[in-house]
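Taken from Swiss-Prot as is:
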type	residues	note
BINDING	P26, V27, Y45, E46, R47, D48, D61, R117, L139, D311, G321, Q322, G323, V324	FAD binding site
BINDING	R54	NADPH binding site
BINDING	Q192, R213	substrate binding site
MUTAGEN	K64 to R	E.coli is more resistant to minocycline (MCN), no change in affinity for MCN, decreased affinity for NADPH, decreased growth rate in E.coli
MUTAGEN	F235 to Y	E.coli is more resistant to MCN, decreased affinity for MCN, slightly decreased affinity for NADPH, increased growth rate in E.coli
MUTAGEN	T280 to S	E.coli is more resistant to MCN, slightly increased affinity for MCN, decreased affinity for NADPH, decreased growth rate in E.coli
MUTAGEN	T280 to A	E.coli is more resistant to MCN, 2-fold increased affinity for MCN, 4-fold increase for NADPH, increased growth rate in E.coli
MUTAGEN	S326 to I	E.coli is more resistant to MCN, no change in affinity for MCN or NADPH, increased growth rate in E.coli
MUTAGEN	N371 to T	E.coli is more resistant to MCN, increased affinity for MCN, decreased affinity for NADPH, increased growth rate in E.coli
MUTAGEN	N371 to I	E.coli is more resistant to MCN, 2-fold increased affinity for MCN, slightly increased affinity for NADPH, increased growth rate in E.coli
Amino acid sequence: MTMRIDTDKQMNLLSDKNVAIIGGGPVGLTMAKLLQQNGIDVSVYERDNDREARIFGGTLDLHKGSGQEAMKKAGLLQTYYDLALPMGVNIADEKGNILSTKNVKPENRFDNPEINRNDLRAILLNSLENDTVIWDRKLVMLEPGKKKWTLTFENKPSETADLVILANGGMSKVRKFVTDTEVEETGTFNIQADIHQPEINCPGFFQLCNGNRLMASHQGNLLFANPNNNGALHFGISFKTPDEWKNQTQVDFQNRNSVVDFLLKEFSDWDERYKELIHTTLSFVGLATRIFPLEKPWKSKRPLPITMIGDAAHLMPPFAGQGVNSGLVDALILSDNLADGKFNSIEEAVKNYEQQMFIYGKEAQEESTQNEIEMFKPDFTFQQLLNV
């Protein structure tokens, strides 16, 4: 016996409901755009004060077949291409010798060009209806009522929603209605920083990059740099977390000299151009590498419709470039499920998305984790990873 699905009913799953997206990063904003294209009432609650808030971090590269597909569906792919910068890669050793260079061929310039995080946010914000994003909203509590969720914010009025989508990053504090899984540290640590006007402030290192991203490794210390992040040079240094840091980080990241002293000791046998980079930096950010493992199934019984996308769903080590791209695939699949009439209920649409996400999310986490293992071996070189 074939069951007939009432298509008109399905097309209106969310027609009289409102969706709350927690988090205004690229994944949350893309989700909002894709829902809005289908006439769905959606609000994004973001803790930043306003759209001018500077987002710290390196550039993002959206991949063909994943992140770019979501941008295409949103009608924003060409705008991304217009602002993104195709960049080659220089592989260097600790002495400042360029071991190999991987340049971008003209036919590959749109494969994964780099874009500044604020530029990507601006593209997405400009595509949304006015007042879609509600700024200065730090979510402190989520409570299910009889028919709607109540969202409580710090020092702001409460809101309600029929469906909640958590897109508020890897350290989300409101996952309990979806899963009891906890974020785990992987055993490596990252120190990041920006240098403005690098051509003036660290000319030796800037010239070493020569317009390309630069990667170097030596005895378990990794350095990544992008000399062109909207006029700033962004770099990151990664290493295995020292044993004495297991309970408490032994470097005070509020004290610049404390970080500089630590890094100069770690880089004592590196070329002076790398030390120039460290000496020039005015402030540093330190972060343990973390993962939100997709090992246990999420809760099948939830009081009201709720799910997670992006890092909130599958935070992973940043060693395969899969994080934001997997998150944009989340937005693409979930928005399609909610709007295309295939499912009888919001819960069914969410369940199907999560089943798909667990497959590609696990694969991305496994690739990132395997890269992390390989990259922190003493004899690792970026040449073996990038095949250059």
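Cβ atoms here come from the backbone N, Cα and C positions, even for glycine.
Don't look for the substitutions in this one, it keeps the originals.
Known features from Swiss-Prot, placed on the structure.
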residue : record                 : DSSP (3 states)
Y45     : FAD binding site       : strand
L139    : FAD binding site       : strand
Q192    : substrate binding site : strand
R213    : substrate binding site : strand
F235    : mutagenesis position   : strand
G321    : FAD binding site       : coil
S326    : mutagenesis position   : helix
N371    : mutagenesis position   : helix
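Ranking the recorded positions R54, R213, F235, T280, N371 by Cα distance from G321 (FAD binding site) puts N371 first.
For the recorded positions given as R47, R54, K64, R213, the lowest number of other CB atoms within 10 Å of the residue's CB is seen at R54. Look at P26 (FAD binding site): DSSP puts it in a helix. Burial estimate for the recorded positions (Q192, T280, S326, N371): highest at S326, by number of other CB atoms within 10 Å. A distance of 30 Å separates the Cα atom of G323 (FAD binding site) from that of T280 (mutagenesis position). Long-range neighbours of P26 (FAD binding site) (same chain, six or more residues apart, CB within less than 8 Å of its CB): L60, R117, L120, R121, L124, V324, G327, L328. For the pair Y45 (FAD binding site) and F235 (mutagenesis position), the C-alpha distance works out to 30 angstrom.
Cα separation, R47 (FAD binding site) to the residue listed as 'NADPH binding site', rounded: 12 Å. Whole-number maximum of the Cα to Cα distances across the FAD-binding residues P26, V27, Y45, E46, R47, D48, D61, R117, L139, D311, G321, Q322, G323, V324: 29 angstrom. Looking only at the binding-site residues R54, D61, Q192, R213, the one with its C-alpha closest to S326 (mutagenesis position) is D61. DSSP assigns D61 (FAD binding site) to a strand. Annotation for D61 (FAD binding site): spatial neighbours A84, N112, P113, E114, I115, G321, criterion Cβ-Cβ under 8 Å with sequence separation of six or more. Looking only at the binding-site residues L139, Q192, R213, the one with its C-alpha closest to R54 (NADPH binding site) is Q192.
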